[in-house]
Structures are given as structure tokens and as C-alpha cells.
Amino acid sequence: MLGLCGQRLPAAWVLLLLPFLPLLLLAAPAPHRASYKPVIVVHGLFDSSYSFRHLLEYINETHPGTVVTVLDLFDGRESLRPLWEQVQGFREAVVPIMAKAPQGVHLICYSQGGLVCRALLSVMDDHNVDSFISLSSPQMGQYGDTDYLKWLFPTSMRSNLYRICYSPWGQEFSICNYWHDPHHDDLYLNASSFLALINGERDHPNATVWRKNFLRVGHLVLIGGPDDGVITPWQSSFFGFYDANETVLEMEEQLVYLRDSFGLKTLLARGAIVRCPMAGISHTAWHSNRTLYETCIEPWLS
């Protein structure tokens, strides 16, 4: 009898515990789900948030649950506003997003938006950006005859556009804020109210602080390619640019790198710079190309 009773004890305990089963299930740890950092997207020249519907779809599909904010500021022609004005507007928009994400955020910034984002990382001493993904952005400036320029300045060519862009009036247009004429470097350094400052090419009181702020970033992901058709030279997306003979010098040959004026050399030394060149993609297709997303963007959205 004792043996039989001993065999029945486990069943008896199960019966006693049955009323408490719902409570036990509630107390059990939930299955682990990946929690992704919020993503902030900044558009480019003449763009709007609608242009990024495919990118939004890709992120939602591969990283479900990710909070993605495509900032709807300075759309269309408003994107011609001076870049410092845009930086201030975008700063006001990203501060509350970052405040709600103590684990950090990711930035995906397209074309002109990549320069806006780099300036944001420079002026914000409390940003928490993990990956700054610069998507086909003229990080070292622009020197090319594009349809945008022909529409805005129909009587000018790239060889004489410096006469407009390096004037106080010209600096009121965003395009001129990063116009970089390699044949008039002295004028660029003196007149550029934006690019020469965030590059640390011209002395200013905030240079040291801006460099320190920029170095808070976790990863700098640079994306571009030879078939872009707009960014000129296309290597500007990787901090390369023309010398006075219009020979492209790569990032490591640029003075801003050699002097580490805003932190590029430091970032590369710590393995924080990722370069992802891709051929066969035109400028307006970067944010909708699925292969590009899977290869160059998705791996950095932790």
C-alpha cells in the first residue's frame, strides 16, 4: 500500500496545483523578442517623407516592431533653406525621440540630409546615435552640373557658380552651403558658412566641442556608388574629393582626415567607419533598392 500511495503522490500534487495554473502562467517569463533601437530618417533635397515608403517597408519586414520616424520637415522647395536653419529644425524634432530611447537611436540620412545629420551630431553634446548611416551624401561637398543646379541657377555652370555660391546671397541656399569648388579653395574656406565649419577646415570657437560631440557616434556607415549620377565626385559620399587638378583624393588623403579635424581619423582607428560602395544604383534609387538595404543598411540597425 505504501508503494501504491507513493506512486499516486505526484498526481495528487498536480490536482492541488491546477487552480493556481493561470497565475503560474502569468508569472512565467515571456518569450524573448528582439528590441530594436528607434530609427530616424532625414530626407534630401526636394524630398519628402513619402519618398521613403519602401525603406519603411523593408525595416518593418526585417525588424518588426522598430519605431521608425521619417521626419517631415523642410520638404520640397523648403529644402533649399540654409542648412543651419534646417539643422535647428531637425534638432528640435530629434531631441524628444532620443530622450525616449535611452538605449540609443539610429540615423539614416539621405543626400543633403546626410550633411544635416552630420551637423546635428556635431552640435548636440547629448546625442545617443549608435549608427549614423550616410546614404549617398556629398559629405566632402558637391562640384557638378546637376539638373537641380540648372533649375536653380540656369545661367551658371559649375566653373563659375562660385561667383554666386561664395557670396552672402548665395549662402542663403542650401546647395551653396556645400558647394566645393576645388579651383577656388581660398574662397570656399572664407565664404562657406556650413561645410567648411563642420569639416573643421576653418577655425571657429566651437571646433573642439563639435569634434568631441561627433565622436560620440557608434558607427559611421558611408554608402554611395559610381553610377549615382548626382553626387560629384561620387567619392564625396566616402569623404573623397577633387584636388585642384580634379583628381579624386580618397578620404585618407584629405587634409581633414590627416589633421583629424572633426574626428574621421579617430573613428577609423577604432573601427567605427564602414564603407559600403555599390555600383548600378542611381541617386534617386538608393532608399528603395532592396539589395542595398540588405547589404549596407539592415546589418547596422541593431
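A Cβ is built for glycine as well, from the same backbone N, Cα and C atoms used for every other residue.
Original residues only: the substitutions mentioned are not part of this model.
The model shown is predicted, which means the values in this text are computed figures rather than measured ones.
Taken from Swiss-Prot, the feature active site, nucleophile applies to Ser111. With a cut-off of 8 Å between CB atoms and residues at least 6 apart in sequence, the same chain places His43, Gly44, Leu45, Asp47, Leu135, Ser136, Ser137, Pro138, Val230, Ile231, His283 near Ser111 (mutagenesis position), listed in sequence order. According to DSSP, Ser111 (mutagenesis position) is assigned to coil rather than to any helix or strand.
According to Swiss-Prot, the feature active site maps to Asp228 (among others), an assignment based on a curator's inference. In three-state terms derived from DSSP, Asp228 (mutagenesis position) belongs to neither a helical nor a strand segment and is classed as coil. The Cβ of Asp228 (mutagenesis position) lies under 8 Å from the Cβ of Ser136, Trp234, Ser237, Ile281, Ser282, His283, Trp286, each of these being in the same chain and 6 or more residues away along the sequence.
Here Swiss-Prot flags His283 (among others) as active site.
Looking at Swiss-Prot, the entry for mutagenesis of Ser111 to Ala says: Abolishes palmitoyl-CoA hydrolase activity.
Under mutagenesis, Swiss-Prot gives Asp228 to Ala with this note: Abolishes palmitoyl-CoA hydrolase activity.
Among the mutagenesis entries in Swiss-Prot is His283 to Ala, noted as: Abolishes palmitoyl-CoA hydrolase activity. For the recorded site, His283 (mutagenesis position), the DSSP three-state label reads helix.
For His287 (mutagenesis position), the Cβ neighbour count at a 10 Å cut-off comes to 24, with all displayed protein chains included. The note that Swiss-Prot attaches to the published mutagenesis His287 to Ala is: No effect palmitoyl-CoA hydrolase activity.
Cβ neighbour count for His283 (mutagenesis position) (all protein chains, 10 Å cutoff from its Cβ): 18.
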